[in-house]
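Have a look at the structure below, then the notes.
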Amino acid sequence: MDLVEEILRLKEERNAIILAHNYQLPEVQDIADFIGDSLELARRATRVDADVIVFAGVDFMAETAKILNPDKVVLIPSREATCAMANMLKVEHILEAKRKYPNAPVVLYVNSTAEAKAYADVTVTSANAVEVVKKLDSDVVIFGPDKNLAHYVAKMTGKKIIPVPSKGHCYVHQKFTLDDVERAKKLHPNAKLMIHPECIPEVQEKADIIASTGGMIKRACEWDEWVVFTEREMVYRLRKLYPQKKFYPAREDAFCIGMKAITLKNIYESLKDMKYKVEVPEEIARKARKAIERMLEMSK
């Protein structure tokens, strides 16, 4: 059985669209109808004509698609496609911060659960966090769950950022160290460094550019050779878009287990059996939708 052919057949039969994140396996990227970062995927999810959305990404992304498309069927091909960082932030963390800073707006990275988003004033992605926080009429902002992105936002906006929880992080980006920076410069002396803002502050400081994955794609045209400090599959995406340029992963072991849970086989099974359906309780979805839509409005 040719899985790709079967997926294309079922996709047509179900009137489905496949949305994939930049960190997906190469073969999954190759069959997707749209590939993007969290912000691009959220925007694309507001313009879906299909009846079924198959989300090749982790659970919080599929939840966001469902929140923005309550009347459509949203499928996630694997229950293992979870985000460890999103699960670090509990509602209690937000409520505790609100007790200490009652007037501070709650800004949540989209890498959070739907339940947490219901308590947010606005959501952000790594692509628009600085822009959105700058526009907020407050010098103190509660921000979660990524402490490294919180550091970057504080540096770029000059505002007091309260990270919730205090140690929230992405285990993939947390791996990158100053040793990786030194090694990258030795191995590729002509390359510049593109670094994701989920990396630790010491690594961020060595960047030629700090950008979300969408930002990396936009700015890759500025130089001919890059070392990429983010999930390794981003290198495949960049090489495909810019075949004339050179891209190197800063670490081969920088891979997200949750993202890799999505395969051609389970995308096929997902379309065949219409599983696993993503559901978000109406009250949570209604509140979270406000925060997501406010983000989309503030970052046009």
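Just so you know, glycine gets a Cβ as well, placed from its N, Cα and C.
At each noted position, the model has the original residue.
As given in Swiss-Prot:
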| type | residues | note |
| --- | --- | --- |
| BINDING | His21, Ser38, Tyr109, Val110, Asn111, Ser126, His196, Pro197, Glu198, Thr213 | iminosuccinate binding site |
| BINDING | Cys83, Cys170, Cys256 | [4Fe-4S] cluster binding site |
| MUTAGEN | Tyr23 to Phe | Loss of activity |
| MUTAGEN | Tyr109 to Phe | Loss of activity |
| MUTAGEN | Asn111 to Gln | Loss of activity |
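Sequence features annotated in Swiss-Prot and their locations in the structure.
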residue	record	Cβ within 10 Å
His21	iminosuccinate binding site	28
Tyr23	mutagenesis position	28
Cys83	[4Fe-4S] cluster binding site	21
Tyr109	mutagenesis position	28
Asn111	mutagenesis position	28
Cys170	[4Fe-4S] cluster binding site	25
His196	iminosuccinate binding site	29
Glu198	iminosuccinate binding site	27
Cys256	[4Fe-4S] cluster binding site	23
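Using Cys256 ([4Fe-4S] cluster binding site) as the reference Cα, a 10 A cut-off selects Tyr23 from the recorded positions Tyr23, Asn111, His196.
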